Amino acid sequence: MSISMALFSPPISSSLQNPNLIPKISTSLLSTKRFSLISVPRASSDNGTTSPVVEIPKPASVAVEEVPVKSPAESSSASENGAVGGEATDSSTETVIKYQNAKWVNGTWDLKQFEKDGKTDWDSVIVSEAKRRKWLEDNPETTSNDELVVFDTSIIPWWAWMKRYHLPEAELLNGRAAMIGFFMAYFVDSLTGVGLVDQMGNFFCKTLLFVAVAGVLFIRKNEDLDKLKDLFDETTLYDKQWQAAWKEPDSSTVSSKK
């Protein structure tokens, strides 16, 4: 059987028998075919057909920046210079305003400069201290241990305060009370015929006396009348608002709105 198969098999070509005649495929063609199989097809603008395009990835360039490293000594010196510079700028920008007066020496008033005829003029001391405190209200300043304020108003005697503030006010009140009392006594004497001495034992006259004293204390100036009027309006304001909330609108105003 094997002999018959060998007889009917076609003859082997001489070119296949000779190994030198086998065509060699170049590596360049193999490499292009290999890339063509994995490449992405791109449409041609001429006939609409797709043609393989080989895209070769490019290496990405990485830029490395070198950061200079400072030594601890340089960093500490830089921080100190920055702190000194900041303090310099702060000191240059801050403007300190302090109270200055020729009579204000070492945190107190020099009482020798307030002497008149060998005696201290306490009225001038009170006025100067009032002006200094008013200036401090408008221009506050910080205190320090180097410049202590040792002045105290307790060094001013009590009679100086009374002479400065109480006596002028008391003179006004006493004068007004005397005028009002004399007018009321004359009015009672003209109506009833009771004299001034007899009025001191009368209950009605004593009541008028207390009314006069209270009026003099509460109404010292003409501006006090406006203050009392404002207080009276304020006490009755909420009552007026409450009554206005419950008041019905007039029929004339409602018809005009319609």
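A Cβ is built for glycine as well, from the same backbone N, Cα and C atoms used for every other residue.
Here Swiss-Prot describes Glu171 to Ala as a published mutagenesis experiment; the accompanying note says: Decreases interaction with GGR; when associated with A-174 and A-189. Counting every protein chain shown, 10 other Cβ atoms lie within 10 Å of the Cβ of Glu171 (mutagenesis position).
Under DSSP, Asn174 (mutagenesis position) is assigned to a helix (H, G or I) in the three-state scheme. Annotation for Asn174 (mutagenesis position): no spatial neighbours, criterion Cβ-Cβ under 8 Å with sequence separation of six or more. Quoted from Swiss-Prot, the note attached to the mutagenesis of Asn174 to Ala states: Decreases interaction with GGR; when associated with A-171 and A-189.
Under mutagenesis, Swiss-Prot gives Asp189 to Ala with this note: Decreases interaction with GGR; when associated with A-171 and A-174. Asp189 (mutagenesis position) has a Cβ environment of 15 other Cβ atoms inside 10 Å.
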Spatial separation of Asp189 (mutagenesis position) from Glu171 (mutagenesis position) - C-alpha basis, Å: 27
